[in-house]
Structures are given as structure tokens and as C-alpha cells.
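Swiss-Prot annotations:
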MUTAGEN   Tyr139 to Phe  Reduced induction of apoptosis; when associated with F-153; F-166; F-177; F-201 and F-210
MUTAGEN   Tyr153 to Phe  Reduced induction of apoptosis; when associated with F-139; F-166; F-177; F-201 and F-210
MUTAGEN   Tyr166 to Phe  Reduced induction of apoptosis; when associated with F-139; F-153; F-177; F-201 and F-210
MUTAGEN   Tyr177 to Phe  Reduced induction of apoptosis; when associated with F-139; F-153; F-166; F-201 and F-210
MUTAGEN   Tyr201 to Phe  Reduced induction of apoptosis; when associated with F-139; F-153; F-166; F-177 and F-210
MUTAGEN   Tyr210 to Phe  Reduced induction of apoptosis; when associated with F-139; F-153; F-166; F-177 and F-201
Amino acid sequence: MVMSQGTYTFLTCFAGFWLIWGLIVLLCCFCSFLRRRLKRRQEERLREQNLRALELEPLELEGSLAGSPPGLAPPQPPPHRSRLEAPAHAHSHPHVHVHPLLHHGPAQPHAHAHPHPHHHALPHPPPTHLSVPPRPWSYPRQAESDMSKPPCYEEAVLMAEPPPPYSEVLTDTRGLYRKIVTPFLSRRDSAEKQEQPPPSYKPLFLDRGYTSALHLPSAPRPAPPCPALCLQADRGRRVFPSWTDSELSSREPLEHGAWRLPVSIPLFGRTTAV
């Protein structure tokens, strides 16, 4: 069977295309293999350097605790010790300076003529730039979290007295979580709160009718002007008292007036909680 010129050309182009494509794929695979090998070598070098640094850190720490660290100048002696040594040397070798007019005896040799063999000058303090850098474990502890901010989820989980869940705050119908004096209660406050009997949440003056709480004026009085009315409302307490524990314990008898109601109306609201 004899192939025509067109068929031969087509097969040649087809085979050449796939050969070139295969060479390109092989070249890409070889390049990726080289890159991975170089990256592995770099990781091994970094791992060796980290291991050496970890091995040298205990030696440097021991040197700083025992004496001078390797490669650095000896540590500076404490100042109070040098101050104590100076008076001792002064007492052992007093420098007597007698005025020539008051001196009557024979001339005494100078005190510096025969210095003590063990008396040496104090070593100079090393420069500050050669001091040992602080270690990560020697850094001061971070300041405590700000108590005025709500805790994050991790802190709330680890707390001994975690805040109430968000579902409980949403389903609260008495407004207990609307007024928070402090963000976190201490153990003492919680113990005192447990010792106190729970307040009875019942409306006030329900045993009597509403007519007994309403005092109608015997004679009609003119209505106060608007500014006086606003000032009176501002000076007074809240129109609707809340159902918080702190206010129930110190609740006073309900004041009767035009702006007071005989029954406390709870206010619903949402607060941020975990």
C-alpha cells in the first residue's frame, strides 16, 4: 500500500507535534524536580541552623548565670558590692595627709610608696551594647485583660463564672441582664448573692384595685405649662422601674402621682453575650 503525499505530510506533522509536546512536558517535570530538590536542601539547612541555635541557647544561659557568656565581656559587678569594698581598702590602707605645720615627729613614708600587693583597681564596666539580649521567657508578663471590655470566646470558656449564654439573654423577660454593674462578678459577690433569698417577681398593688392607687384631685387644677412639665419629668426618677435585683432589694413604696403606674412594666432588650 502506497501512502499519498498528503497522508504522509499529515502523519509527519502529527507525530512531530506530539514529540515536541512530550519534550516540553519532560522539560517542565525536570524543572519542577530541580526546584523541589533545591527547596528541600534549603529546608534542611534552616532546620540545622535552628537545631544549632537551640543547642547553643542553654550554653549561653548557663554562661550568663554562672559568669560571663561565651564571646562577651565579664558582667559588671554590682554597685553596692564595689561601694562596700572601697571602704574596706580605705581602712586597710589609710591615706594620712598631715599638714606640715602641725607635724612635729619624723617624716613618715607616703602611704602610696608601698602599695598592698593584693590591691588592684576595680575592673571597668563592660559597655552596654555587649549586654546579653533578653530571652523570650524573661520578658515581663503581659498586662491583664481590660476588665471594661467583654471577654472573647476563649476567655469566657475558661472563666470560673462565665457570662450567661446569648439564648438566655434573648429569652429574658424580666430585664435582669439590661443593667450590669460590673462585667465580671467576683466569687465573694456571687456567694453573697446566693445567700440572699431570690426576690419575688410579682406585680405591686395587685391585691387592691387600680382605683385605690389613682388619686383624682377634688378640685380641677390648671395644667402646668410645657417647660415645667418637662423639668418635673426630668427631675423625677424613671417612669417604668426595672426588675433588677439591685433595685428590687432597695425598692421604696410606689410614689403616687400623675406620672406613676401601679404595676412595673419590664422592658425588653438585647445585650451582647457569648
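Here the Cβ of each residue, glycine as well, is placed from N, Cα and C on the backbone.
Keep in mind that this structure shows the original residues, not the substituted ones.
In this structure, the C-alpha atom of Tyr166 (mutagenesis position) lies 12 angstrom from that of Tyr153 (mutagenesis position). Sorting the mutagenesis positions Tyr153, Tyr166 by the number of other Cβ atoms within 10 Å puts Tyr166 first.
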